[in-house]
Amino acid sequence: MNLNKTLRKNSPSGYKALLTFSIICGLMATGCAHQESLPNSTANSVDRQVGYFADNGVGNPLAIVQHPAGIHKNGITYVSYQGPKEDPYIASYNHQTGQWQGPFRAGISELGRRDGGKKFDNHGKPTMLIDDEGYIHIFYGGHGGQASNGKNPLGNTHHGANKHAVSKRPYDISQWEDLNNITPFGTYNQAIKMDNGDIYLFFRHGAHRSDWVYQKSVDNGRTFASPVSFLKHKRRTDIDAVDSWYAWAGKGQGDNIIVSYDYHVCWDGGAGVNGRGHTTERHDVYFMSFNTKTGEWSNVEGEKLVLPVTREVADEKTMAMRTGELWTFNGSTHLDAQGQPHIAINAGIDKGAKTGGPKQTRHVRWNGNEWVGGDKVIPQYERVSRGDFMVTDPENIRYLTTYNQDNDAVLSWWQSHDGGEHFVEDKTVLRKDNASFAISAFIKDAIPDAQMLVAEKVSDEGIKMYLVGEEGAVTRSLVDLKTAMPTSK
């Protein structure tokens, strides 16, 4: 709920009374300070609604690639994010009662407890799934595994261990247990439940020089089959580098899973552009689909593919767009009402940084005959933007996109009615001064009130977390929030 909006609309006198009382409290410092120190006291009448539901995010608490970070089910939106020690934290919001629960810690990440390295690794953010029995699953904690896990048969290792936690009771986020049933050699988890209840967990099987794989469960995630490679890493013979990939997998129509991806040229140390060695250099956009009923993979024209797909096969059969000298950062993929794929890809000019330079969100789509598009969602914009999109008929596309305007972080809707050739800004959902936003992909089965998670990045700790919808952020009582926030260990 939005308290200010509600009081203004339904009870102007109530709103004025609340405002007057707040001013009085500001003058009566001793009395009000005493009341605020007793958050559980019924005497506390100065509680207020805030736009964030938690304030303990760390590092980059959210990303589009680890998805879904939230799910709507039975009138409740369940959300997840990276909290203290890079552990997975889970909260929920009941849309009927207006009540929040949590956040609760769902597991213990090895990434936040490693020796050396940078302060936050950020690769083990939680991914969520709810099985057919109502148990909530969280996949988290890996950046490819480490040498202590043994030899990675499908790549190399780095840090952490990919883990799988499940709620102890259906639809209950308060207690969790780890299930030791997925490989520790994983990162960038993406979880998909098919209509028949089968679960597919997609991820990269290790650090940069590793295959992309999936593991399948037919018993609500209690056991998983061995990893199956679908994108192949291999050493190049023409340059000092290894073929690598970044993928985004989502549910398509019926029994199909759709996958978009970009290519990472993983340079050896001292090689590459200007001898920069290993950078995040990535290029091009690809697409293919997986029929889970037949087990067959195919390109957009229905041509069958043999797994694992190599760079040569990808270039010949699955290419959606060449990006030339632009460096890329992959986004999401969705189907329109005609079953044609659309892809979000972030691309920008290499400006010599380790990451190349800022990348802007662009839209690519298959029109039934060829891949078209590639223009920016935000015209003339040169800084960093990220967004996820909804598409109905091929011409109507809506992006919920974050960008910066001066020093402000902005999250707003951008609308196209011509298949992505032109986008126009519609309305702003969230705006914060002197900040930047990290966002999730769209919440699975989202309702208009709660569509995306947002992290307000002012520093790298104590980050405020928002659940936003068409009308802005879902609010929470500040007293309730302070009472609910856990202490990290």
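A Cβ is built for glycine as well, from the same backbone N, Cα and C atoms used for every other residue.
Of all the Cβ atoms in the protein chains shown, 28 others lie within 10 Å of the Cβ of His123 (mutagenesis position). Feature annotation from Swiss-Prot assigns active site, proton donor to His123.
Per Swiss-Prot, the feature active site, proton acceptor maps to Tyr188. The secondary structure of Tyr188 (mutagenesis position), as reduced to three states from DSSP, is extended strand. Sequence-distant neighbours of Tyr188 (mutagenesis position) (same chain, 6+ residues apart, CB-CB distance under 8 A): Val65, Gln66, His123, Phe203, Arg204, Tyr246, Ala247.
The feature substrate binding site is assigned by Swiss-Prot to Asn60, Asn122, Lys125, His143, Arg204, His208, Tyr246, His278. When other Cβ atoms within 10 Å of the Cβ of His208 (substrate binding site) are tallied across all protein chains shown, the result is 20.
The Zn(2+) binding site annotation in Swiss-Prot covers His208, His264, Cys266, His278. The Cβ of His264 (Zn(2+) binding site) lies under 8 Å from the Cβ of His208, Asp243, Ser244, Trp245, Tyr246, Thr280, Glu281, Arg282, each of which sits 6+ residues away along the same chain.
Look at His123 (mutagenesis position): DSSP puts it in coil. One mutagenesis experiment named in Swiss-Prot is His123 to Asn, and its note says Loss of catalytic activity.
What Swiss-Prot notes for the published mutagenesis of Tyr188 to Phe is this: Loss of catalytic activity.
Among the mutagenesis results in Swiss-Prot, Arg204 to Asn has the note: Loss of catalytic activity. The residue drawn here is the original one. In three-state terms derived from DSSP, Arg204 (mutagenesis position) belongs to an extended strand segment. Note on Arg204 (mutagenesis position): other Cβ atoms within 10 Å of its Cβ, all shown chains, come to 30.
Listed in sequence order, the residues of the same chain lying 6 or more apart from Cys266 (Zn(2+) binding site) and placing their CB within less than 8 Å of its CB are His208, Arg209, His233, Ala241, Val242, Asp243, Ser244, His278. Ranking the binding-site residues Lys125, His143, His278 by the number of CB atoms within 10 A of their own CB puts Lys125 at the top.
In the three-state DSSP reading, His278 (substrate binding site) counts as coil. Classification of Tyr246 (substrate binding site) by DSSP places it within a strand.
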